[in-house]
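Swiss-Prot gives this note for the published mutagenesis K58 to Q: Abolished adenylate cyclase activity. Experimental mutagenesis is annotated in Swiss-Prot for K65 to Q, with the remark: Abolished adenylate cyclase activity. One entry in Swiss-Prot concerns the mutagenesis experiment D188 to E, N, Y or H. Its note says: Loss of adenylate cyclase activity. Record note (Swiss-Prot) on the mutagenesis of D190 to N, Y or H: Loss of adenylate cyclase activity. Here Swiss-Prot describes W242 to D, G, R or V as a published mutagenesis experiment; the accompanying note says: Reduced affinity for altered affinity for calmodulin without affecting the adenylate cyclase activity. Quoted from Swiss-Prot, the note attached to the mutagenesis of H298 to R, P or L states: Loss of adenylate cyclase activity. According to Swiss-Prot, the feature ATP binding site maps to A349, Y350, G351, V352, A353, G354, K355, S356. Annotation of the mutagenesis experiment K860 to R in Swiss-Prot: Does not affect ability of Hemolysin chain to be activated by CyaC.
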Amino acid sequence: MQQSHQAGYANAADRESGIPAAVLDGIKAVAKEKNATLMFRLVNPHSTSLIAEGVATKGLGVHAKSSDWGLQAGYIPVNPNLSKLFGRAPEVIARADNDVNSSLAHGHTAVDLTLSKERLDYLRQAGLVTGMADGVVASNHAGYEQFEFRVKETSDGRYAVQYRRKGGDDFEAVKVIGNAAGIPLTADIDMFAIMPHLSNFRDSARSSVTSGDSVTDYLARTRRAASEATGGLDRERIDLLWKIARAGARSAVGTEARRQFRYDGDMNIGVITDFELEVRNALNRRAHAVGAQDVVQHGTEQNNPFPEADEKIFVVSATGESQMLTRGQLKEYIGQQRGEGYVFYENRAYGVAGKSLFDDGLGAAPGVPSGRSKFSPDVLETVPASPGLRRPSLGAVERQDSGYDSLDGVGSRSFSLGEVSDMAAVEAAELEMTRQVLHAGARQDDAEPGVSGASAHWGQRALQGAQAVAAAQRLVHAIALMTQFGRAGSTNTPQEAASLSAAVFGLGEASSAVAETVSGFFRGSSRWAGGFGVAGGAMALGGGIAAAVGAGMSLTDDAPAGQKAAAGAEIALQLTGGTVELASSIALALAAARGVTSGLQVAGASAGAAAGALAAALSPMEIYGLVQQSHYADQLDKLAQESSAYGYEGDALLAQLYRDKTAAEGAVAGVSAVLSTVGAAVSIAAAASVVGAPVAVVTSLLTGALNGILRGVQQPIIEKLANDYARKIDELGGPQAYFEKNLQARHEQLANSDGLRKMLADLQAGWNASSVIGVQTTEISKSALELAAITGNADNLKSVDVFVDRFVQGERVAGQPVVLDVAAGGIDIASRKGERPALTFITPLAAPGEEQRRRTKTGKSEFTTFVEIVGKQDRWRIRDGAADTTIDLAKVVSQLVDANGVLKHSIKLDVIGGDGDDVVLANASRIHYDGGAGTNTVSYAALGRQDSITVSADGERFNVRKQLNNANVYREGVATQTTAYGKRTENVQYRHVELARVGQLVEVDTLEHVQHIIGGAGNDSITGNAHDNFLAGGSGDDRLDGGAGNDTLVGGEGQNTVIGGAGDDVFLQDLGVWSNQLDGGAGVDTVKYNVHQPSEERLERMGDTGIHADLQKGTVEKWPALNLFSVDHVKNIENLHGSRLNDRIAGDDQDNELWGHDGNDTIRGRGGDDILRGGLGLDTLYGEDGNDIFLQDDETVSDDIDGGAGLDTVDYSAMIHPGRIVAPHEYGFGIEADLSREWVRKASALGVDYYDNVRNVENVIGTSMKDVLIGDAQANTLMGQGGDDTVRGGDGDDLLFGGDGNDMLYGDAGNDTLYGGLGDDTLEGGAGNDWFGQTQAREHDVLRGGDGVDTVDYSQTGAHAGIAAGRIGLGILADLGAGRVDKLGEAGSSAYDTVSGIENVVGTELADRITGDAQANVLRGAGGADVLAGGEGDDVLLGGDGDDQLSGDAGRDRLYGEAGDDWFFQDAANAGNLLDGGDGRDTVDFSGPGRGLDAGAKGVFLSLGKGFASLMDEPETSNVLRNIENAVGSARDDVLIGDAGANVLNGLAGNDVLSGGAGDDVLLGDEGSDLLSGDAGNDDLFGGQGDDTYLFGVGYGHDTIYESGGGHDTIRINAGADQLWFARQGNDLEIRILGTDDALTVHDWYRDADHRVEIIHAANQAVDQAGIEKLVEAMAQYPDPGAAAAAPPAARVPDTLMQSLAVNWR
C-alpha cells in the first residue's frame, strides 16, 4: 500500500485531503452504505504516507505534539524539542514533556524510530531532508543547527534514526510514542461531522416516540395534554404544547441517544454517539482491508469539548462524491443538504474558536427558519446547560448575569446566545420531524380499528396547534429582535441583521398568520373573540408599520428624488392610518361595552399641538451627526479620486454607503417624529371624543411603544444596507480579491511617486548598481478596513501584502527580479553574472507567514476580528544569484510582538550569496550570511552610536555579537481599528510595523565566506580571519585585528586600536582629533593618511600642516585643525602615506615606502631600501642609507632629491602620461636628466621648465615621451620608456633601456648592457664587452658592438608576438660574416637587424640558424632545434635545448650539444676539437663533404670507449669525444669501435671494421666488404652490399644478422662444429652454441635466398647452404639438448646424425 497512497486519486480535493487513496475508497463506500454525508479535517501530509505504510494512529489519550521537520516528521517524538514545538519557550517545552509522560503512563510506549527506504525518499522529495553523506543527514530546518542526525541501516533493510546535540559525544536513538504493541503512532483522521439522512431514523423514531406503546397511546397522551392546554393561552401552556409536539423528533435525530464515555482519571476525553461509533467502526474495518491500522480514533467535532476551527473541510457525500469546501461554502452546502432531508447536529460546547465557525458559517444557514434563531425566548428558556454549568434564564442573559464570564474571556451573553444558536438549527429539524410524526399519527388514527373520529380530530387539532405556536413564535421572535436591536450594546452578527430584516419585512404576514391561526384554533370560544378583535387591530397596525418601514428602507436605495418623496408620503399615511385605525378599534370596543357611540373629531388647536410635537421630536444632535457623516463621505470621495486611478473603488463605495446610511437614519428620525406627532394628535382627538381619557391613555401607550420599536428598527435598516454593500463586494469578485486591490493600489501609488523614483535613482548611483530591486510591504488603508468592518468582511482580507519591482534610474522596468514566497519566508534574487543589482526594502519588510483572521462576538453589540500569523514567522531566507549584488536589510522587521506589545520572537535572516562580489547592509535582526564565491562585504553602518558589535573569527566563519542599547528597530505587531456602525462596534486587528526603541537587545550573526566587515557608529571590536579582510570600525572607539592575511583596516572616528596581525596590511587613517594605537604586526604594513574621511568635513582647518610621522619613534603627530593636536602611536609599520597637506615623514631602518601626496613634504628614508614619493608640491626627499627609489609625478614644481648612500633611482615614469598632460610639451620631450651635472629638467605643459636637484643618484627612469638620459662615471641604469629617447651611459658598466620608440643608445665606456625595445633602434656599445638584448622581432635595429667582445642576445624575442608569425617553429637566421640577422627565420625578410662588431650570438627558444665569422665566436642555440656553424676561429658552440646540429669548422673549437639528441659534423683532419654531446643520444658524423678526406686519404679511426677520433694511423689529428653515443664513418676504410653503451655505428662506403663493444649495438656496414663484430650484448648486424664477414662466438649474446643479398658473405664462429646446433624458427635460422646462452639468428633465412649467407666457418671446418639445410633436417629429428649439453651425446645419437655431421662439415 506504501507505493500506491499517492495514486488513484479521483480529483484534486482527494489529493489535498491527505487521506491515502486506498483508505479514501473505503470512506466513500461507507458514506454510501450509511446514507450519510461524512466530513473530515485535512490530514497532515507528512502523516499520509505513514498511514498508508501501516503506521498506527493516535487516540485521544495521546496529548504530545507531532513533528513537522526532519526525519521524525509525522511521528510524535518523546523529546518535545524534536516536535513542531522546536524553538518554543522553555515553559512550553516543559508542559509538552508532561504530556509525553502522561501518554507513556497510560498504556503507550517509547519506540526507537526506524524508517523504510520509501519513507526516506518521501522526506527528500518533500524537502525535509536536503542531503545525506555517510549516513549524516542535512536539512534546511533550524533544528539542524542544534542537533545532528544520522541513519544506520538495520538487518531488516530499514534505517534507524539517531541524533545528538551539536558538539555532543554519542548518538542516541530518536524515540517516538507508540501504541501498546510497540507500533509508532502518527496523527489520525479526524471526523469533522456526520450528516445522516432522516430516513435512517424513521423506524427508530416511531419506536422511540412510543417508548414501547402504540402510536395510538402516544396520541391519546398528546390529546389529553392538548385538552389541558386549551384552558388558556398563557406562556406556560403554549410551551407545554410545543414540548409535547416535538417529543419524538429530539430522540429520533440522536441528540439524546446513548453516548459512549471514556475516562482518563477524572478527565472526560471523549464523547461519541451510537451512530458515530457505528460509522467509525465501519471506516476502520475498511482501512484494515487495505493494510492500514485504525484510522479514526474518536467521535466528530460535534462532540468535541475543545473543537478546532478549520478553514477547509473535506466532504464525502452519501453518493460517494468528494469536494473541498471553505467555511462559506460549507455553510451553503449544509443548508442544501438539510433541504434534502439530511440532519446536521452542531456542537453545544464550543469555545471561542468553534463558536466563531458556526456563528459565521452555520448560524444563518439556509433551511433554518427565522423563528428558530438565537433570540427566541422559548428556545433560550429550554436550552440545557453545557457540561458542568447551570442553565441561564432569559432575564439573566439580558442582565449579563449568567455566570459564564470565566470561560476564556468570552462574555456571558455571547456564550449563552451561542448555545441558543446551536440549538436553533437542531430544533428546526425537530420541527420538521414533529410534523412528520404528527401526520403519521393522524393517518394511523384513521387506519386503526376502534379509533373514533374525535381522535382523528384531535390529531388534526394538535398539528394545527403546533402550526399556531410556530406562527406565534415567529411574531414574538420578530418583536424580540426589534426590541433587542434597539438596545445599546446588543450582540448581533451580519447574519442576524439579515434575519432581522427578513423578520421586519415579514411582520405583517406573520401578524395575519397568527391572527388567523389562533382564531381558528380557539374558534367557538366567545370569551376570546373580543380580545382578538383588538389583537387583530394591533396586528393590522403592525402590518402598517412594516409597510412604513419598507418605504423608509427605499429611501436608502439609489432612487430618483420623486420616488423618495413618494416614499416619505407613504410613511406618513401608513403610520397615521394605522394608528387611527387602532385607536378607533379600541374606542369602538370600549364604546360597545358602555353602549356609547360617538364620532372622532379633531380640533384645529389639536393639530397645531401635533405640529409642535413634530418639531420638538427632531434632535439637533441627531441632525449634527448626520451632517458630519455627510462631510466624511466627501472626504472619502477625495481619496477615491487617487485610489480609483489605480484600480481600487472601495473608497468611493464607502462614501456612497455613508450617504445612504445618512439618508436612512434621517428617514427613521423623521418617521419617529411624525409618529410622535400623530400619536399626540390622536390622543387629543380621542380626549375630545366620547371615549375620553381611556382612549388617550391607550393611544399614548401604543404610539410610544411603536415609536420605541421603530427606533429599534433603525439598526436593522442600516444593517440591511451594509448587507447590500457586502453583496456588491461579492459580485465584484469577493472580499478577498476586492480588498487586495486596495493593497495593489497603495503599492502602485508609492511605486509611481516622484520622491521614490528619485530616492531609488540616488541609491543606484551610490551603490554603483545596474538596477535597484524594490520590495514594498503595503498595509491596507484605514478606509478599506472600515469598509470591511461595516460589511462584515474583516475576516476575509489581508492587511498587508508584499510587492517587488525593478527600477533603473528610478524608472520601473519589466521582468521578475525576485521569486517571492511570503508564506515560507523566501526571497530568491534572479540575477546573472555580470549584473550589479541592488535589493532594498522600500517599506519595512513584514514577518513571513500567512495571515489568518477570525471574527468573534466580544460584547453585546461588539465584534472583534483577530489576526494571527501562521507558518514560518521567525525567518526570512534571501538567496542571491551570480551577480554582484547589494542587499540592504535596514528596513527588515526585526521583532514580532503580540497584540499587547509583548515580544513573541525575533525574526532571523538567512542570506545566501552567489558567485558575485556581494554587499549586505545589516540591521538589528539575527543574520546568517553565506557569501558564497566572490569578495563579499557585510556592513553594520546602520547601527547607532550606543550600539556595538563584537566580531570574532572561527575558521572560515565570523560570529558577530550585536549589542543594541536603546536602539530603534522595526517591530511588527497587531494594531486595532475601531469602527462604530450605528449601535454595532467593530474592532478589527491588522498587522502594523513601527519603528520602536528597545532597551537592550543582543543578537549574534554568523557570517561565512565574507572578506569585508564594516562596523557601526558604536564602540566595535572586529577580528579578521586568515583571508585578506577589509575591516572598518566606523565611528566610535573601535578595536580592529586583521589576523592573518593581507588586510585593509579602517579605524574611522574615535580612539581606535588597530592591529594588523600577520600579512601585508594597510591602515587607512584620517586627520581626526582622536589618538589611535596602530600595530602592523608581521608582514609589510602600510598606514595611509591621504584617505578622505567624513570626520575631516566637520573640522574647520586653519593652516596647512599635515602630519609629522617618525616610524623610528613610532609616532604620527596630527594637526587636524587650529589648536587641535593628536598623536597616533604606531609600531611594526613599514610604509606610510602622508596627508594632502604639508607633511614631515621619516622612516626607520627597515625597507620603507614613504609617500607625501599633496603638499610641500619633507621625507627621509633613513636606513633600508626605501621608496620615496613626494607627490604634488615642492618636496624634499632624502634617501640616506640603502638602495632607494624616488618616484616623481609632478612636472610643475622643482623637488630636491638626495639619494644618500647606496644605489639610488629616480623614477619619472608616472609624471607624464595621457591622463596628466593637457597640451603637447613645448620641447616635445619629457625630461632631460644629466647625472653628471646633478639635475633633471622637466618640460611642463605650461611651457615652463622645472628642475629637480638630484644628488647621489645612480639610476634614472624616464617618461613615456622623448627623454634624454645621461649617466655619469658610476654604473648607471637608464630607462627611456616610451618616446624616441637618447640614452647615454657614460663611464661605468651601465644598463640602458630604450623602451618604446626609435631610440639611440650609447654604452660609451664600460661593459654595458643595451636593450632597444620597441621601435627601430640604434645601439652602440662603445668600449668594453657589451651585451645587446633584443626583445622584438618585427623591427629593424642597428647594432654596433664597438671595441671589446660584444654579444647580441635574441633569447627573449621568442616571447613576443612578432616572432614566427606564420612561421611556426622558426627562430632567427644570423650570419655574423654577412652582418645580418633575419628575425623571422628566413633570409631576406623585412624584419632584420644590421650587426657589426658583434662576436657572440644567443638564439631564441625556436629553431635558429646561426653562423659565425672569422673571429672567435660564442654561438648559443638556446631552445629549439638549432643549426650552429662556427666558421673560422676558435669558436664555442652551445646547442642548448633541442636536437641541434653543430659544426665547428676551421679552428680549434669546443662544441657542446647540451640537452637533446645532437649531431656533430666533424672534419677528421681538423685536430684539437672538443665534442661534448651532453644529455641525449648524440652522434659524431665524418661523412660530409669537405671533411679532409680527399682521394688517397686515410679513413677514420674512432673509439667511443676511449673518447677520441683521428685519421687512420695519424694520432696527431686526434679530437676529444665526450658523451657521444653514435658515430658515422667516412667513404674510406674506417675503424669504428663502440663503448659499453648502446651504440649505432655506420661505416658507410669503404671496407670498414665495426666493433660494437658491450651493449646492445646496431652495426651498419653499408657499401664495401665490411667486418662486423657485435661483441657482447644483443646486437643487430647489417652487412649491406659487398662481401661481408660476421664474427660470432662464445660470450657474444644473441645477435641477429639482417642480410639483403649481394656479395659472398661469411659467418665465422669461434666454436667447434660439434658445438653448434641448427634449428629453424619460423622463417629464421637459429644457430646455437651448445653449453652457452649464445645464439645467432639469420633473419628471414627461409623467406628467400637474398637473406642467406653463403658459408659458415666453425674452427677449421665450413658448411655451405645445402649442408646447413641437411643439418637442420637431421637435428630436427631429435630434441634440443639444451644449453647444458656441450655436444650431442654420441651414445644416444643414431649413426644417421653422426654421418650427417661428418658429411656436411668439411
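Here the Cβ of each residue, glycine as well, is placed from N, Cα and C on the backbone.
Walk me through where these features lie, including what they touch and how far apart they are.
Counting only same-chain residues at least 6 apart in sequence, those with a Cβ under 8 Å from the Cβ of K58 (mutagenesis position) are I76, I177, L185, T186, A187, D188, Q297.
Neighbour count (other Cβ atoms within 10 Å of the Cβ, all protein chains): 19 for K65 (mutagenesis position).
The Cβ neighbour count for D188 (mutagenesis position), using a 10 Å radius and every protein chain shown, is 21.
Cβ-based neighbour count (10 Å, all protein chains) for D190 (mutagenesis position) stands at 20.
Classification of H298 (mutagenesis position) by DSSP places it in coil, neither helical nor stranded.
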Other than its own, how many Cβ atoms are within 10 Å of the Cβ belonging to H298 (mutagenesis position)?
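A count of 23.
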Relative to the Cα of H298 (mutagenesis position), which of the mutagenesis positions K65, D190, K860 have a Cα no more than 10 Å away?
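Passing the 10 Å Cα cut: D190.
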Work out how many Å separate K860 (mutagenesis position) and D190 (mutagenesis position) at their Cα atoms, rounded off.
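A Cα-Cα distance of 34 Å.
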Which whole-number value in Å describes the distance between the Cα atoms of D190 (mutagenesis position) and K65 (mutagenesis position)?
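About 15 Å separate the Cα atoms of these two residues.
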